[in-house]
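Here is what Swiss-Prot records for this protein:
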| type | residues | note |
| --- | --- | --- |
| MUTAGEN | C73 to S | Impaired redox inactivation under oxidizing conditions |
| BINDING | D147, H187, D195, K392, H397, T439, N478, A479, R517 | substrate binding site |
| MUTAGEN | C189 to S | Normal redox inactivation under oxidizing conditions |
| MUTAGEN | C247 to S | Normal redox inactivation under oxidizing conditions |
| ACT_SITE | E279 | active site, proton donor |
| MUTAGEN | C302 to S | Normal redox inactivation under oxidizing conditions |
| ACT_SITE | E477 | active site, proton acceptor |
| MUTAGEN | C511 to S | Impaired redox inactivation under oxidizing conditions |
| MUTAGEN | C547 to S | Normal redox enzyme activation under oxidizing conditions |
Amino acid sequence: MALNLSHQLGVLAGTPIKSGEMTDSSLLSISPPSARMMTPKAMNRNYKAHGTDPSPPMSPILGATRADLSVACKAFAVENGIGTIEEQRTYREGGIGGKKEGGGGVPVFVMMPLDSVTMGNTVNRRKAMKASLQALKSAGVEGIMIDVWWGLVEKESPGTYNWGGYNELLELAKKLGLKVQAVMSFHQCGGNVGDSVTIPLPQWVVEEVDKDPDLAYTDQWGRRNHEYISLGADTLPVLKGRTPVQCYADFMRAFRDNFKHLLGETIVEIQVGMGPAGELRYPSYPEQEGTWKFPGIGAFQCYDKYSLSSLKAAAETYGKPEWGSTGPTDAGHYNNWPEDTQFFKKEGGGWNSEYGDFFLSWYSQMLLDHGERILSSAKSIFENMGVKISVKIAGIHWHYGTRSHAPELTAGYYNTRFRDGYLPIAQMLARHNAIFNFTCIEMRDHEQPQDALCAPEKLVNQVALATLAAEVPLAGENALPRYDDYAHEQILKASALNLDQNNEGEPREMCAFTYLRMNPELFQADNWGKFVAFVKKMGEGRDSHRCREEVEREAEHFVHVTQPLVQEAAVALTH
């Protein structure tokens, strides 16, 4: 799951991809910029490519992230004299994403610890897990989010799946009446903010990457990133005779077959991992070994031989074969800022030239095609199983106020001052009835470094408008752990989706919010009281007229009554 400072992605708006089987030619269909339409509202349409064509590129400047969830929102009871609250909340299947009848509130899920299942395929800290889940249930949360790690389940050999600890953990959730968002985590754990443990890719996959290093994402300096298999190899039988996409599909099919009895009742959502930190993006800002530090612009990740082969073919199809040998090498280094570089600078930057449009269109379309392939498999595998499919998009809010939006571009989201990079993603998800899950919901613009022109609130607003236009449900997560009322208030505000363009005032809220994360800090008395009040307020929805003080008084009484249970959870997790 996404743990980074906050990531989001975007993509290009090229020719729509037909759902179903992808072909090699679909990777190469890049039309000249004049043949593509500009994006929807809120974006400047006076686009003109100008400035010098950076071809040949300059040398780099070195510098210092249900078909129907009908049961996803059941009633919960608060015992010990506090009364019972009945709320029926459901994910919306289609239409205007997240729209509900009468503003019925936003269900809250809580992310489980990354190491909830051990490397030995058992439940980690079993006693702590049970006490913690009981506490969460008593607080009124809808359910939990669990990483189902590829590197744990299919660790030993291809096609051999050990569901060990997951069987026990999911049965415990069922027993307690908690719903589950299961994340198909095809990435490595370790190397991102908040990654407290290391869970590598399956050993047999690592062996194949060792034999063929080009299976790893690669930057222009030859640095390899092993968090996730390069999308350039998606359709090649490079993993013991199977393609990466086939491996992901086989894993999801095995999960479905093993947990069929829980799908639709306990397991209500399948979040499909599509990149580093489980997000649909390139690993453009890797934090391992200090390669990238916030708020650097990151670097393009398309220099493995498979991606370069696709770029070469795309350039030939476009009629500019000289553009096919490399990506822009004047785009700076990981920790540069946009104005440090020729490619991303405001005036005359290569991003705003014909070459820049060609490259960024190809780069972002490769990411869209990757998502389309995996979603097509997921949709067919989980069809009629009563679960909703979701995809996580990173909240990349730094340098959002610049013209080029450099960090979004290197991550694969073709989002600039003149182009909406999130609508194409939303449209792709809409074709598969999937949920658009977005991070950095808790952040406010003024909390972030203003010299880096960070704007998480404006970014969330843009994404909300894109999902509204595409009629796709929007869900949210906080990017960093927060326990304060100020962050909770921002989440409440963002989840209400109060947009000026909101279809004549029709009620629309996020379909769900997932809170990062369950840990000892959450169960500290002060934090727990604020969290309980937050969950209550989220459940009441936008139409609630109760003041926060009233909700907090209820929460205080609740915390007092359930104190022994919460203390047990805190102590057990600490040890």
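The backbone N, Cα and C atoms fix where each Cβ goes, glycine too.
Although substitutions are noted, the structure shown does not include any of them.
What you are looking at is a predicted structure, and each value in this text was computed from that prediction instead of being measured.
The structure, with features from Swiss-Prot marked on it.
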residue	record	contacts (Cβ under 8 Å, 6+ apart)
C247	mutagenesis position	E154, P158, V205, L239
C302	mutagenesis position	T218, G232, Y282, L308, L311, G327, Y363, M366
N478	substrate binding site	T439, C440, I441, E442, A487, I491, Y515, L516
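A distance of 24 Å separates the Cα atom of E477 (active site, proton acceptor) from that of C547 (mutagenesis position). According to its DSSP assignment, C247 (mutagenesis position) is helical. Annotation: H397 carries the greatest number of neighbouring Cβ atoms among the binding-site residues H397, R517 [cut-off 10 Å, Cβ to Cβ].
The candidate set comprises the mutagenesis positions C189, C511. Of these, C511 has the most other Cβ atoms within 10 Å. Each residue contributes its Cα atom, and for H397 (substrate binding site) and E279 (active site, proton donor) those atoms are 15 Å apart.
Cα to Cα, C511 (mutagenesis position) and the residue listed as 'active site, proton donor' are separated by 19 Å. C547 (mutagenesis position) sits 41 Å from C189 (mutagenesis position), taking the C-alpha atoms as the reference points. For the recorded positions D147, E279, E477, the greatest number of Cβ atoms within 10 Å around a candidate Cβ is found at E279. Among the recorded positions D147, E279, R517, the residue whose Cα lies closest in space to that of C189 (mutagenesis position) is D147. When the alpha carbons of D147 (substrate binding site) and E279 (active site, proton donor) are compared, the span between them is 13 angstrom.
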